[in-house]
Amino acid sequence: MAGLDLSLVLMLSVLAGVREVSLTQVNQQGVIAPGDIIIGGLFPIHEAAEAVNFTGLNSFSSFQHPVCNRYYTKGLNQALAMIHAVEMANQSPMLSSLNLTLGYRIYDTCSDVTTALWAVQDLTRPYSYCDSQTNSSQPVQPIMAVIGPSSSEISIAVARELNLLMIPQISYASTATILSDKSRFPAFMRTVPNDEYQTHAMVQLLKDNKWTWVGIIITDGDYGRSAMESFVKHTEREGICVAFKVILPDSLADEQKLNIHINETVDIIEKNTKVNVVVSFAKSSQMKLLYEGLRSRNVPKNKVWVASDNWSTSKNILKDVNLSDIGNILGFTFKSGNVTAFLQYLKDLKFGSEAKMNNSFLEEFLKLPEIGNAANAVQEQIKNTHLDMVFSVQMAVSAIAKAVVELCVERQCKTPSAIQPWELLKQLRNVTFEKEGVMYNFDANGDINLGYDVCLWDDDESEKNDIIAEYYPSNSSFTFTRKNLSNIENVLSKCSDSCQPGEYKKTAEGQHTCCYECLACAENQYSNHTDADTCSKCDTESLWSNANSSKCYPKFYEYFEWNSGFAIALLTLAALGILLLISMSALFFWQRNSLVVKAAGGPLCHLILFSLLGSFISVIFFVGEPSNESCRVRQVIFGLSFTLCVSCILVKSLKILLAFQMNLELKELLRKLYKPYVIVCMCMGLQVTICTLWLTLHRPFIEKVVQPKSILLECNEGSDLMFGLMLGYIVLLALICFTFAYKGRKLPQKYNEAKFITFGMLIYLMAWVIFIPVHVTTSGKYVPAVEVVVILISNYGILSCHFLPKCYIIIFKKEYNTKDAFLKNVFEYARKSSENIRGLSGTDPHSKTDNSVYVISNPSLVPEEKQVSVPEIDNVL
């Protein structure tokens, strides 16, 4: 930019030194119309200029001056739009009521900065040499405003000179963002939005169509570089990557250099096979050459070309190529209004000798080979009408006309220098003008932002294109007017294929973020949309997912379920046990007076059966979804019921030991201690105390154990110590029972209750000894089943050893269920025991004492447990 400023200073110095050089001498063309207020116009009547040596006057013997070539019909069309707009304004009541007219002086910029500055120099000096016939000088009015130029590059250079005189400049097509900076360009205004809106709209279009791998082509200069900078800024923000950036030379004069750049650009496009969308801010003539180069290459024909306003309506590009050769072209154009009057003006325009005299641009236009006659000239102008450009020019003229009227209402503006350019500039910044019934005004940056139309090119030679969408900067959104766009929507422009749900993108270091590989999400992570940057984590407290998952799944609650086959089997065994208990209880109640029932404990049998019922019922609370209540109830019910059972068995063991104890002293002691219900209550009381402390201090509770795919619901015993005390206490009672029963293991064969108690307690002890390591090492939902199995083994062990033999005698061996059979069995047992003792002591086994008690003469030779007497029947029964 500093280099451009220096060039401008040098150029102004040169221009200041050659004020005497006439326009005719430097081949400068123009169109002039008189008026009270003069407006300057700068339009690209030619597309290029090349410098040639020119012999000047005075101190400058020679210097380089550009000569224009490559006639640009669209530029003439824009100049005619200004002429028509001025004529319409002069005919309006707004100006005619003040008896004012607008005049103009229009010059050709030749699409060249230097040529444009020559024109500005001529516009801003008090005298002009425009009469090519007489070369005479005549005083002219100073210009009050300038309309144009179209190119941002040229507008920037022109604006810097006009800023010095504060002459308002209104461009109808310059969109460079830098021109909105009022601190640098205070006199510049425009009737189009700046490129910041256009690049944002383009990126929004790319984003909406998921085109993330694109290329950009610009023409070198302030406009192109500013547009590329703005475009890249927006793409980075939206995650879109630019695969390549091509900068074509600004000058069109050096065709050899231009062709080299065009061929290099074709190579780049051909190499980037995955880039199917290209955004271009280049000149239309350069795009024409590019398309001609692509036509002969092996380049996919389904590309989408996004055209900036710089060439979006220049359909002369398709003169030698078809859309089928290059793809689809989407063009961004400025929104326009009704320009029917201008089209009619072109039809009515006379292209005779009078027109040639007043307009040198028309004179050259009519000499073009493709024109030939006036009819062709009209058709060519209509074909090259850019509706958006025409409307923008008309708005610029309307704004100036309205501002002039507002200034001249209270002053005589027909007097020269009645108003100054800076006054008009100030008025323009605040003016509100009407066109086609719509009110317009400039914003704080001096811009009028109407938005954009998005057009889709077709092969029709007319300049009209199919408008498919409208873009509104106020809400950064598109409104599509055409729904069927499959040929556009089906185009893919991505560096990498989309990652599917369940995958995420991983970009290698140093690569574009749009070039990546797709990796599967890990376990307990997911991605639920395509092209996810990262995988989201599942809430592992309640959710889970497999690898490569697109969503999280709720964890199911896991517990020892009712419908589990194992649970059904255990519950069936518990139910059978309850049926057995009920049956045995009924049988024992019916035979309550029989010797077998009395010998088995009488009322204690029913108490044992009741306790076993509670133990079987506790199994139910180990199955199903646990709760705090079930966790507490199940252990307490089992603990208390089995304590009651073992306590009753302990009483039975003491009774048997008392009945068959032959040691009189020990027998007397046992008789004093034998208080059945007191013993049962004491044993139960201690267990109740343990359970109460447990439930009070460290009560069991439900615990949720988070597992990879489920949540295990299990009972936490609260205190392993209290749980161990409860079970340990029962084990202690069982050991005592086992000890007592073991001492009476050799009782009468048909009444060996102690042996059955021994087996029952042995089964219980073995089951619970196995339970401890299994319970500690087992985890999962079947932990409750382990305890249930042990409970059932214990219950069935007691049923089998204590009650089934009695039931067998009652039902099948009724002859043993008599007092005589029972006494016979007992006395036989006592006799054999005495004989064994006498044999050990050397006494005659047939000798008897008077009190019917066998006396051992040398008791020290016999162990204490062998010293027996005839049992008392009452203690047994």
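Placement of Cβ uses the backbone N, Cα and C atoms for every residue, glycine included.
What Swiss-Prot records for D388 is L-lysine binding site. If you draw a 10 Å sphere around the CB of D388 (L-lysine binding site), it holds 24 other CB atoms from the protein chains shown. For the recorded site, D388 (L-lysine binding site), the DSSP three-state label reads helix.
For E47 (mutagenesis position), the same-chain residues lying six or more positions away in sequence with a CB closer than 8 A to its CB are N69, R70, Y71, Y72, G75, C110, S111, L252, K283, S285. For the published mutagenesis E47 to L or K, Swiss-Prot gives the following note: Induces a mild reduction in ligand-affinity.
Non-local contacts of Q78 (mutagenesis position) by the CB criterion (under 8 A, 6+ apart in sequence, same chain) comprise F43, P44, G148, S150, Y172, H386, M389, V390, V393. Experimental mutagenesis is annotated in Swiss-Prot for Q78 to A, with the remark: Induces reduction in ligand-affinity.
Here Swiss-Prot describes S150 to A as a published mutagenesis experiment; the accompanying note says: No effect. Neighbour density for S150 (mutagenesis position): within 10 A of its CB lie 26 other CB atoms from the protein chains shown. Under the three-state DSSP scheme, S150 (mutagenesis position) falls in the coil class.
According to Swiss-Prot, the experimentally introduced change S152 to A is described as follows: Induces reduction in ligand-affinity.
Recorded in Swiss-Prot as a mutagenesis result, T175 to A or S carries the remark: Almost abolishes L-Lys- and L-Arg-affinity. In three-state terms derived from DSSP, T175 (mutagenesis position) belongs to neither a helical nor a strand segment and is classed as coil. Sequence-distant contacts of T175 (mutagenesis position), defined as residues of its own chain at least six apart whose C-beta falls under 8 angstroms from its C-beta, comprise S152, R190, V192, P193, N194, D195, Q198, Y223, A227, D309.
Neighbour density for R190 (mutagenesis position): within 10 A of its CB lie 27 other CB atoms from the protein chains shown. Mapped onto three states, the DSSP output places R190 (mutagenesis position) in strand. Annotation of the published mutagenesis R190 to A in Swiss-Prot: Induces reduction in ligand-affinity; the original residue is retained in the structure shown.
As a published mutagenesis entry, D195 to A appears in Swiss-Prot alongside the note: Abolishes L-Lys-affinity. For D195 (mutagenesis position), the count of additional Cβ atoms within 10 Å of its Cβ stands at 29 [all protein chains shown].
As a published mutagenesis entry, K283 to A appears in Swiss-Prot alongside the note: Abolishes L-Lys-affinity.
According to Swiss-Prot, the mutagenesis experiment D309 to L carries the annotation: Almost abolishes L-Arg-affinity. Within 10 Å of the C-beta of D309 (mutagenesis position) there are 24 other C-beta atoms, taking all protein chains into account.
Following the DSSP three-state reduction, the secondary structure of E47 (mutagenesis position) is strand. The Cβ neighbour count for S152 (mutagenesis position), using a 10 Å radius and every protein chain shown, is 28. Residue environment of K283 (mutagenesis position) contains 24 other Cβ atoms, counted within 10 Å of its Cβ in all protein chains. In this structure, K283 (mutagenesis position) belongs to neither helix nor strand by DSSP; it is coil.
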